[in-house]
Amino acid sequence: MFSVNNTHSSVSCSPSINSNSTSNEHYLRILTEWEKNSSPGEERGIAFNRLSQCFQNQEAVLNLSDLNLTSLPELPKHISALIVENNKLTSLPKLPAFLKELNADNNRLSVIPELPESLTTLSVRSNQLENLPVLPNHLTSLFVENNRLYNLPALPEKLKFLHVYYNRLTTLPDLPDKLEILCAQRNNLVTFPQFSDRNNIRQKEYYFHFNQITTLPESFSQLDSSYRINISGNPLSTRVLQSLQRLTSSPDYHGPQIYFSMSDGQQNTLHRPLADAVTAWFPENKQSDVSQIWHAFEHEEHANTFSAFLDRLSDTVSARNTSGFREQVAAWLEKLSASAELRQQSFAVAADATESCEDRVALTWNNLRKTLLVHQASEGLFDNDTGALLSLGREMFRLEILEDIARDKVRTLHFVDEIEVYLAFQTMLAEKLQLSTAVKEMRFYGVSGVTANDLRTAEAMVRSREENEFTDWFSLWGPWHAVLKRTEADRWAQAEEQKYEMLENEYSQRVADRLKASGLSGDADAEREAGAQVMRETEQQIYRQLTDEVLALRLSENGSRLHHS
């Protein structure tokens, strides 16, 4: 599976293929001609170097990500992994026959070419796809979220991971028996797909929240306890919810774990103009100017739901009871009006909040404040204040651990509104863990299932993991990397060079050694996992060394400390 955070994709190794001088010259001519036709902003020079090196050294992995490329040349035929995420590609060339992994996330693709039968992982998140080609029989992972898909082709029997959220699907094809993770939230689904009725050994997690499903099939109750199914945010009737509650509360219930929300079936889709919702947070003497500014954003994506979120936020217990809350929101809205990127991120975060209960709105407010702080860090606010950046990183780390703890707690409950669980840990531990982004009150703590003992255990776990893991985590944190790129450019370049040298000289052998030691040579799944582990270990080592060097210099200058008392 391709990583979404600090590590690159796992990779797999192909046998070396000898290329003669004639084919070398021919391919280099193709690359040279392609490089000459570069458009402004493209980094085809870097791409040329990586392509020629990959071809001449018969490297299994070709990484052309983050180069603003608008097209690709003919690809080396021997590669088994192609990474071209974060470019401006509108199409892909013919794919190599032995390709196993393709990552083309965050491009402008409207179609993708015929897929080779060898492909096991396809990741084309955040493109403009309206349909997919026939899927190869060996495919185990398919990530196509945030596209424009109206339907899916038949799913391969070996498929284990399927992400299709933020599309336009009204139905899903039958689900393969081996499917473990399905993320189909935020579509237009009106019915459930056909589930496998076999007894399962592996846990299955299926997410259908925020669709248009109104009823549940009778077979739903026949599923075994290996299933975790999220149906929150669907227009389910009160009768259906009551039936589910009776079913899951039975002492002899051994069926699936079902997630719902406190306001299912009661969503209110009415909203007022965005500018009106925003100006309501400002003093009367500022409202005219604010309204004029925000009128320009009325047609941005998720503007309507953001308007509804602001109205819901004003009705939370924090808005009513917390001194200075309105001023805090107004200051935040001013920052959004000045940054299109931050506004886009915030609109997206708030998109789901109006379709659930008040505590969902409160949790979303927490997440929006996190988004603001991380954005400010990435944009340079803390470039000259490493102590403040460390404090922010420490808070983000604590929140991440609390999310892990909440996730584990949710697994112990049968009929769960998971929002209440997540918010309970943040709200009830906000003071003890110094969580500046957490609201101090919530409405439905009583139904969260979180006990006083849970909170004591959580606090102890956060502090223990912080002591042992924080510096490693911080060394891989995106905002810290952004600071290093700006303020320590030479050191950062050296670290990146170390990483690419490892990819060229050590990576394949380390993966092969790991597979051999575990007796899993030739196992594609094990190969991907081993590749991801090797890559993460390498990045951890390189970035930790860089982090230690920079922090030792900066903290000694201002008297700050890395370790928190």
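The backbone N, Cα and C atoms fix where each Cβ goes, glycine too.
None of the noted substitutions appears here; every position holds its original residue.
Swiss-Prot lists Cys357 with the feature active site, glycyl thioester intermediate.
Per Swiss-Prot, domain 'NEL' is recorded for 273-565. Over the domain 'NEL' (273-565) the predicted model carries a mean pLDDT of 84.
The number of other CB atoms found within 10 A of the CB of Arg125 (mutagenesis position), across every protein chain shown, is 21. One mutagenesis experiment catalogued in Swiss-Prot, Arg125 to Ala, is accompanied by this note: Abolished ability to ubiquitinate GSDMB.
Within 10 Å of the C-beta of Phe143 (mutagenesis position) we count 21 further C-beta atoms, all protein chains included. A mutagenesis experiment is reported in Swiss-Prot for this position, Phe143 to Ser, and the note states: Abolished ability to ubiquitinate GSDMB.
Secondary structure from DSSP puts Asn146 (mutagenesis position) in coil. For the mutagenesis result Asn146 to Ala, the note given in Swiss-Prot is Does not affect ability to interact with host GSDMB.
Among the mutagenesis entries in Swiss-Prot is Phe161 to Gly, noted as: Abolished ability to ubiquitinate GSDMB; when associated with G-181. According to DSSP, Phe161 (mutagenesis position) is assigned to a strand segment.
While the structure shown retains the original residue, Swiss-Prot records the mutagenesis experiment Ile181 to Gly with this note: Abolished ability to ubiquitinate GSDMB; when associated with G-161. The secondary structure of Ile181 (mutagenesis position), as reduced to three states from DSSP, is extended strand.
Quoted from Swiss-Prot for the published mutagenesis Arg186 to Glu: Abolished ability to ubiquitinate GSDMB. Secondary structure at Arg186 (mutagenesis position), taken from DSSP and collapsed to helix, strand or coil, is coil.
For the mutagenesis result Cys357 to Ala, the note given in Swiss-Prot is Abolished ubiquitin ligase activity and ability to ubiquitinate host Nlrp1b, GSDMB and GSDMD.
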Cβ-Cβ distance under 8 Å to Asn146 (mutagenesis position), same chain, at least six residues away: Arg125, Ser126, Asn127, Tyr165, Tyr166, Asn167
Rounded to the nearest Å - Cα separation of Arg186 (mutagenesis position) and Phe161 (mutagenesis position): 17
C-beta crowding around Ile181 (mutagenesis position), within 10 angstroms: 16
